[in-house]
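K.L.:
Take a look at what Swiss-Prot says about it:
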MUTAGEN   LYS50 to Glu  Strongly reduced interaction with host APOBEC3G and APOBEC3F
BINDING   HIS108, CYS114, CYS133, HIS139  Zn(2+) binding site
MUTAGEN   CYS114 to Ser  98% loss of viral infectivity. Complete loss of interaction with CUL5
MUTAGEN   CYS133 to Ser  95% loss of viral infectivity. Complete loss of interaction with CUL5
MUTAGEN   HIS139 to Leu  Complete loss of interaction with CUL5
MUTAGEN   SER144 to Ala  25% loss of interaction with CUL5. Does not affect interaction with host ELOC
MUTAGEN   GLN146 to Ala  90% loss of interaction with CUL5. Does not affect interaction with host ELOC
MUTAGEN   TYR147 to Ala  40% loss of interaction with CUL5
MUTAGEN   LEU150 to Ala  90% loss of CUL5 binding activity
MUTAGEN   LYS160 to Ala  33% loss of viral infectivity
MUTAGEN   LEU163 to Ala  26% loss of viral infectivity. Does not affect interaction with host ELOC
MUTAGEN   PRO164 to Ala  63% loss of viral infectivity
MUTAGEN   VAL166 to Ala  20% loss of viral infectivity
MUTAGEN   LEU169 to Ala  Does not affect interaction with host ELOC
Amino acid sequence: MENRWQVMIVWQVDRMRINTWKRLVKHHMYISRKAKDWFYRHHYESTNPKISSEVHIPLGDAKLVITTYWGLHTGERDWHLGQGVSIEWRKKRYSTQVDPDLADQLIHLHYFDCFSESAIRNTILGRIVSPRCEYQAGHNKVGSLQYLALAALIKPKQIKPPLPSVRKLTEDRWNKPQKTKGHRGSHTMNGH
(Lines of atoms letter the chains of each structure in order from A and count residues from 1; the text may use other names and numbers.)
(Lines give C-alpha, C1' and ligand atoms only; values in the text may rest on other atoms or scores of the structure.)
Protein backbone atom coordinates (compact mmCIF):
# COMPACT_ATOMS: atom_id res chain seq x y z
CA MET A 1 0.00 0.00 0.00
CA GLU A 2 1.25 3.47 -0.87
CA ASN A 3 1.99 6.18 1.63
CA ARG A 4 -0.78 8.75 1.81
CA TRP A 5 0.14 12.34 2.52
CA GLN A 6 -2.05 14.81 4.27
CA VAL A 7 -1.13 18.44 3.69
CA MET A 8 -1.66 20.93 6.48
CA ILE A 9 -1.06 24.66 6.63
CA VAL A 10 1.50 25.44 9.31
CA TRP A 11 2.38 29.08 9.89
CA GLN A 12 6.11 29.48 10.45
CA VAL A 13 6.65 31.32 13.74
CA ASP A 14 9.72 32.06 15.83
CA ARG A 15 10.11 30.36 19.21
CA MET A 16 9.86 33.54 21.31
CA ARG A 17 6.48 34.41 19.79
CA ILE A 18 5.18 30.92 20.61
CA ASN A 19 6.45 31.22 24.20
CA THR A 20 4.74 34.61 24.57
CA TRP A 21 1.49 33.13 23.19
CA LYS A 22 1.63 30.25 25.70
CA ARG A 23 2.29 32.63 28.62
CA LEU A 24 -0.64 34.87 27.62
CA VAL A 25 -3.00 31.91 27.23
CA LYS A 26 -2.03 30.47 30.63
CA HIS A 27 -2.30 33.89 32.32
CA HIS A 28 -5.83 34.45 31.01
CA MET A 29 -6.85 30.85 31.78
CA TYR A 30 -5.62 30.71 35.37
CA ILE A 31 -5.08 34.26 36.66
CA SER A 32 -7.45 36.72 34.94
CA ARG A 33 -9.97 33.89 34.23
CA LYS A 34 -11.08 35.57 30.98
CA ALA A 35 -10.31 32.32 29.12
CA LYS A 36 -11.22 29.89 31.90
CA ASP A 37 -13.09 27.51 29.53
CA TRP A 38 -10.02 27.01 27.36
CA PHE A 39 -8.00 23.79 27.66
CA TYR A 40 -4.19 23.66 27.39
CA ARG A 41 -2.56 20.36 26.35
CA HIS A 42 1.16 20.00 27.04
CA HIS A 43 3.63 18.33 24.66
CA TYR A 44 3.93 15.24 26.87
CA GLU A 45 0.16 14.64 26.60
CA SER A 46 0.38 14.27 22.80
CA THR A 47 1.35 11.14 20.87
CA ASN A 48 2.91 13.24 18.10
CA PRO A 49 6.52 14.15 18.98
CA LYS A 50 6.38 17.28 16.77
CA ILE A 51 3.54 18.86 18.78
CA SER A 52 4.76 21.39 21.34
CA SER A 53 1.30 22.30 22.74
CA GLU A 54 -2.39 22.56 21.90
CA VAL A 55 -4.93 25.12 23.04
CA HIS A 56 -8.57 23.97 22.73
CA ILE A 57 -11.02 26.87 22.65
CA PRO A 58 -14.72 25.87 22.91
CA LEU A 59 -17.00 27.75 20.47
CA GLY A 60 -20.50 26.57 21.27
CA ASP A 61 -20.74 22.96 20.04
CA ALA A 62 -17.53 23.35 17.99
CA LYS A 63 -14.00 24.18 19.05
CA LEU A 64 -10.90 25.92 17.76
CA VAL A 65 -7.61 24.05 18.20
CA ILE A 66 -4.37 26.01 17.97
CA THR A 67 -1.43 23.60 17.76
CA THR A 68 2.19 24.68 18.09
CA TYR A 69 4.94 22.53 16.57
CA TRP A 70 8.67 22.19 17.08
CA GLY A 71 11.37 20.25 15.26
CA LEU A 72 10.00 21.03 11.78
CA HIS A 73 12.29 21.51 8.79
CA THR A 74 13.94 24.91 8.90
CA GLY A 75 12.94 27.55 6.41
CA GLU A 76 14.89 29.57 3.89
CA ARG A 77 16.21 32.04 6.44
CA ASP A 78 18.41 31.49 9.49
CA TRP A 79 15.68 32.57 11.92
CA HIS A 80 13.19 29.99 10.62
CA LEU A 81 14.10 27.54 13.35
CA GLY A 82 11.54 24.83 12.74
CA GLN A 83 8.69 26.23 14.87
CA GLY A 84 5.13 26.53 13.56
CA VAL A 85 1.43 26.94 14.34
CA SER A 86 -1.67 25.37 12.81
CA ILE A 87 -5.23 26.62 13.43
CA GLU A 88 -8.10 24.16 13.09
CA TRP A 89 -11.88 24.45 13.57
CA ARG A 90 -13.52 21.16 14.66
CA LYS A 91 -17.14 20.11 15.01
CA LYS A 92 -17.84 16.45 15.78
CA ARG A 93 -15.99 14.49 13.06
CA TYR A 94 -15.54 17.45 10.68
CA SER A 95 -12.50 19.69 10.81
CA THR A 96 -11.07 22.42 8.61
CA GLN A 97 -8.20 24.83 8.84
CA VAL A 98 -8.83 28.54 9.30
CA ASP A 99 -6.63 31.59 8.93
CA PRO A 100 -5.56 33.72 11.93
CA ASP A 101 -8.02 36.56 11.17
CA LEU A 102 -11.01 34.21 11.13
CA ALA A 103 -9.74 32.49 14.29
CA ASP A 104 -9.62 35.84 16.11
CA GLN A 105 -13.16 36.67 14.92
CA LEU A 106 -14.47 33.29 16.11
CA ILE A 107 -12.83 33.79 19.51
CA HIS A 108 -14.29 37.29 19.69
CA LEU A 109 -17.83 36.04 19.00
CA HIS A 110 -17.74 33.75 22.05
CA TYR A 111 -15.37 35.44 24.52
CA PHE A 112 -14.47 38.87 25.89
CA ASP A 113 -16.70 41.93 26.32
CA CYS A 114 -17.22 44.06 23.23
CA PHE A 115 -18.56 47.44 22.31
CA SER A 116 -19.73 46.45 18.83
CA GLU A 117 -22.05 47.50 16.01
CA SER A 118 -25.05 46.22 17.98
CA ALA A 119 -24.19 48.75 20.70
CA ILE A 120 -25.51 51.58 18.50
CA ARG A 121 -28.96 50.01 18.23
CA ASN A 122 -29.00 48.98 21.91
CA THR A 123 -27.97 52.51 22.99
CA ILE A 124 -30.82 54.03 20.97
CA LEU A 125 -33.23 51.53 22.57
CA GLY A 126 -31.98 52.59 26.02
CA ARG A 127 -30.28 49.30 26.88
CA ILE A 128 -27.03 49.09 28.82
CA VAL A 129 -24.06 48.30 26.58
CA SER A 130 -20.51 47.22 27.24
CA PRO A 131 -18.41 50.39 27.32
CA ARG A 132 -15.42 49.03 25.37
CA CYS A 133 -14.06 46.11 23.39
CA GLU A 134 -11.59 43.92 25.27
CA TYR A 135 -10.43 41.99 22.19
CA GLN A 136 -9.53 44.43 19.40
CA ALA A 137 -7.89 41.65 17.35
CA GLY A 138 -11.37 40.26 16.64
CA HIS A 139 -12.28 43.25 14.46
CA ASN A 140 -10.83 43.24 10.95
CA LYS A 141 -12.77 46.07 9.31
CA VAL A 142 -13.48 49.72 9.86
CA GLY A 143 -16.81 50.26 11.56
CA SER A 144 -19.67 52.52 10.50
CA LEU A 145 -19.52 56.26 11.14
CA GLN A 146 -21.84 55.93 14.16
CA TYR A 147 -19.67 53.13 15.58
CA LEU A 148 -16.49 55.17 15.12
CA ALA A 149 -18.12 58.19 16.79
CA LEU A 150 -19.23 56.14 19.81
CA ALA A 151 -15.86 54.38 19.98
CA ALA A 152 -14.07 57.75 19.93
CA LEU A 153 -15.95 58.80 23.07
CA ILE A 154 -14.72 55.78 25.00
CA LYS A 155 -10.99 55.15 25.02
CA PRO A 156 -9.99 51.47 25.04
CA LYS A 157 -8.65 50.23 28.35
CA GLN A 158 -5.25 48.58 28.06
CA ILE A 159 -5.34 45.09 29.55
CA LYS A 160 -2.05 43.94 31.08
CA PRO A 161 -1.00 41.49 29.82
CA PRO A 162 -2.85 41.68 26.49
CA LEU A 163 -5.31 39.02 25.41
CA PRO A 164 -3.81 36.30 23.17
CA SER A 165 -4.34 37.06 19.48
CA VAL A 166 -3.89 34.31 16.87
CA ARG A 167 -3.16 36.94 14.20
CA LYS A 168 -0.38 38.39 16.36
CA LEU A 169 0.99 34.88 16.94
CA THR A 170 1.30 34.11 13.22
CA GLU A 171 2.36 37.60 12.12
CA ASP A 172 5.53 37.66 9.98
CA ARG A 173 7.65 40.29 11.65
CA TRP A 174 10.83 39.29 9.79
CA ASN A 175 9.80 39.90 6.20
CA LYS A 176 8.11 43.27 6.63
CA PRO A 177 9.82 46.17 4.84
CA GLN A 178 12.15 48.07 7.15
CA LYS A 179 11.24 51.64 8.08
CA THR A 180 14.07 54.12 8.44
CA LYS A 181 13.58 57.24 10.50
CA GLY A 182 14.62 60.69 9.35
CA HIS A 183 16.58 59.93 6.17
CA ARG A 184 15.21 59.86 2.63
CA GLY A 185 17.23 56.97 1.23
CA SER A 186 20.88 56.00 1.23
CA HIS A 187 23.62 58.64 1.44
CA THR A 188 25.69 56.86 -1.18
CA MET A 189 22.76 56.64 -3.59
CA ASN A 190 21.86 60.32 -3.12
CA GLY A 191 25.44 61.42 -3.82
CA HIS A 192 25.93 63.24 -0.48
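Any Cβ shown, glycine's included, is placed from N, Cα and C.
Here the structure is a predicted model, which means the values were calculated and not measured.
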K.L.:
Cα of HIS108 (Zn(2+) binding site) to Cα of VAL166 (mutagenesis position): how many Å, rounded?
P.N.:
11
K.L.:
Would you please pick out, from the recorded positions LYS50, HIS108, the one with the fewest other Cβ atoms within 10 Å of its Cβ?
P.N.:
LYS50
K.L.:
Is it possible to get the count of other C-beta atoms within 10 angstroms of the C-beta of VAL166 (mutagenesis position)?
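P.N.:
If we count other Cβ atoms within 10 Å of VAL166 (mutagenesis position), we arrive at 27.
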K.L.:
Look up VAL166 (mutagenesis position) in the DSSP assignment and report helix, strand or coil.
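P.N.:
The residue in question, VAL166 (mutagenesis position), is helix (DSSP, three-state).
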K.L.:
Could you measure between LYS50 (mutagenesis position) and VAL166 (mutagenesis position) for me? Cα positions, answer in whole angstrom.
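P.N.:
Cα-Cα distance, LYS50 (mutagenesis position) to VAL166 (mutagenesis position): 20 Å.
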K.L.:
DSSP three-state call for HIS108 (Zn(2+) binding site): helix, strand or coil?
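P.N.:
In three-state terms, HIS108 (Zn(2+) binding site) counts as helix.
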